[in-house]
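The block underneath contains the structure these notes are about, expressed in structure tokens.
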Amino acid sequence: MSKELTAKKRAALNRLKTVRGHLDGIVRMLESDAYCVDVMKQISAVQSSLERANRVMLHNHLETCFSTAVLDGHGQAAIEELIDAVKFTPALTGPHARLGGAAVGESATEEPMPDASNM
């Protein structure tokens, strides 16, 4: 695999960097004894963002490593590896799983993550 990040990996990396900053804001909220419900909302926003990053990585894996493995005759092993990777990921396998849509650009209706640093 190439050392250069794919567009999807860059998107996931950028999202994770945003999450890191958001988590720092949540820590500050807790340290300043912020209202519990406000903290819970921010934690939910981070969880949602992590789930989106995971979906982006799934799309990337399917388009790169997985497809290469299938073309190279290692399809069954690739399928087993993928099943093992997602079986404990409710956002990918649960009743509300959203695997479709724009993985990199995100949908136009998606709301941006609130900025916890201003809380």
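Using the three backbone atoms N, Cα and C, a Cβ is placed for every residue, glycine included.
No substitution from the list is modelled in this structure, which keeps its original residues.
Among the features that Swiss-Prot reports, Cu cation binding site is placed at Cys36, His61, Cys65. A C-beta separation below 8 Å, combined with a sequence spacing of at least six in one chain, links His61 (Cu cation binding site) to Leu82.
Summarising the environment of Arg15 (mutagenesis position), the number of other Cβ atoms within 10 Å of its Cβ, over all protein chains shown, is 18. Experimental mutagenesis at this site is recorded by Swiss-Prot as Arg15 to Ala, annotated: Loss of ability to bind to DNA; when associated with A-36 and A-52.
Among the mutagenesis results in Swiss-Prot, Cys36 to Ala has the note: Loss of ability to bind copper; loss of ability to dissociate from DNA in the presence of copper. The residue drawn here is the original one. Sequence-distant neighbours of Cys36 (mutagenesis position) (same chain, six or more apart, CB under 8 Å from its CB) are absent.
Quoted from Swiss-Prot, the note attached to the mutagenesis of Arg52 to Ala states: Loss of ability to bind to DNA; when associated with A-15 and A-36. DSSP assigns Arg52 (mutagenesis position) to a helix.
One mutagenesis experiment catalogued in Swiss-Prot, Glu81 to Ala, is accompanied by this note: Decrease in ability to dissociate from DNA in the presence of copper. Under DSSP, Glu81 (mutagenesis position) is assigned to a helix (H, G or I) in the three-state scheme.
Measuring Cα to Cα from Arg15 (mutagenesis position), the recorded positions that fall within 10 Å are Arg52, out of Arg52, Cys65, Glu81.
Local packing around the recorded positions Arg52, Cys65, Glu81 was summarised as the count of other Cβ atoms within 10 Å of each Cβ; on this measure the leading residue is Arg52.
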